[in-house]
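Colleague: Okay, so Swiss-Prot annotates it like this:
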- ASP114 to Ala or Asn: Abolished activation following binding to trace-amines (MUTAGEN)
- TYR272 to Ala or Val: Abolished activation following binding to cadaverine or putrescine (MUTAGEN)
- GLU292 to Ala, Gln or Asp: Abolished activation following binding to spermine (MUTAGEN)
- TRP296 to Gly: Abolished activation following binding to spermine or putrescine (MUTAGEN)
- THR298 to Ser: Decreased activation following binding to cadaverine or putrescine (MUTAGEN)
- TYR299 to Phe: Abolished activation following binding to cadaverine (MUTAGEN)
Amino acid sequence: METLNESIRNSSLLCVEAFHNFHCTYNDVSEAERAILIAIIIPAIAITIFGNLLTVVSILYFRQLQTRTNVLTLFLAVADLLVGLLIMPFSAMRSVYNCWFYGWTFCKIHSWFDYTLCTLSVLLLSCISFDRYVAISDPLRYHQRITNRTCALMLLFCWLCLPFYGLVFMLEWNLVGLEEELAQICPDDCPVLLNLPFAMANTIFGCVVPMILMTLAYGRIYQLARQQARKITSTAMGSNVDSARSSLRREHSATITMGIIVGVFISLWMPYFVVSTTESIFGYQASSLAWEFINWFTYINSTVNPILFAAFNRPFRNAFYLILSGRIFSSSYRGVDLFNVQHGSKVNQGAKRCVSTLIGKESDR
């Protein structure tokens, strides 16, 4: 019986010899257009790696950022960092040259980690939404409900997608029933094909259910935040007002940041889940160029997350500033109050301009 790999190798589609005996689908992208793609993709990869590395270092270094919420945020940044290191460079070569230079086995490994890391981001965002919901809805029992054990169990649950996608892609379960489509693929292409059962399961459990839960959680959080703000204003007196408002503002700052990140995530990922599901149902009609464009929408989500942290969360913004300015190397800033960091030193103006360039001119909240 012919294997799926042999089916691709015996493709009857007219392919072109692209580079050094690699046979790929014809690509009418001009050299000028290819240069533009490279000029866009390389900075995106660099920002993804640098920004998420900055997030990881910030959480590991500054004590104020070492909260249970940020344990989940740390793993989200690690997942995004791995997307920049392991996924985007190889996908960039495929996008620019419309060819896969690394063999069929590595194509499956690449798809495995691509889906694993992206699904991991979805699940981590869902866990962070639950954490924020508990912090706002039940603040007095937050530390009883969100314990170290709870965080460990949530992380374990999220990482279960690693062996799941490993079995699916390495055993080619996602390609069962797609022999006809595979026969039309060139030998050195790396197709991202999902049969209907896997596409539906991936969409429902990797998109629809988490996004519904996140939307409901943040909708409820918004209602509770407004109620708490009114209650504090009407019941607190004198210095108690400032203290209560300060505590509430810090919780809301983290919640607003994660809410924005979830909103951006849904916007960037929805096209992929819609197209992948409809393609599986009605047949694969979208061009390889369209697929690459949609895939890069999902990768860009890993690029923008650290930018959103810096733009909408003052502690993270100040942490990035202290790292880029080099102040963490001159004296101990591990215990600094990241809500109140002075930016006035002349030595640090270059770093301040660097941060401003990266995140734009955002006013402190």
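Cβ from N, Cα, C; glycine included.
Every residue here is the original one, so none of the noted swaps is modelled.
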Colleague: Is it possible to get the count of other C-beta atoms within 10 angstroms of the C-beta of TRP296 (mutagenesis position)?
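Modeller: Around TRP296 (mutagenesis position), other Cβ atoms within 10 Å: 21.
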Colleague: Long-range same-chain neighbours of GLU292 (mutagenesis position), Cβ under 8 Å, sequence gap at least 6?
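Modeller: Non-local contacts for GLU292 (mutagenesis position): SER91, ARG94, SER95.
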Colleague: Identify, in sequence order, the residues in the chain of ASP114 (mutagenesis position) that are 6 or more apart from it along the sequence and have a CB within less than 8 Å of its CB; answer 'none' if there are none.
Modeller: ILE87, SER91
Colleague: Whole-number Å only: compute the distance from the Cα of TRP296 (mutagenesis position) to the Cα of TYR272 (mutagenesis position).
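Modeller: On Cα coordinates alone, these residues lie 10 Å apart.
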Colleague: In three-state terms from DSSP, label GLU292 (mutagenesis position) for me.
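Modeller: Its secondary structure by DSSP: helix.
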Colleague: Give me the non-local Cβ neighbours of TYR299 (mutagenesis position): same chain, 6+ apart in sequence, Cβ-Cβ under 8 Å, ordered along the sequence.
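Modeller: Listed in sequence order: ALA44, THR48, VAL83, ILE87, MET88, SER91.
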Colleague: State the count of C-beta atoms found within 10 angstroms of the C-beta of THR298 (mutagenesis position), not counting that atom itself.
Modeller: 19
Colleague: THR298 (mutagenesis position) to TYR272 (mutagenesis position): how many Å between their Cα atoms?
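Modeller: Approximately 7 Å lies between the Cα of THR298 (mutagenesis position) and that of TYR272 (mutagenesis position).
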Colleague: Counting across all protein chains shown, how many other Cβ atoms sit within 10 Å of the Cβ of TYR272 (mutagenesis position)?
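Modeller: If we count other Cβ atoms within 10 Å of TYR272 (mutagenesis position), we arrive at 19.
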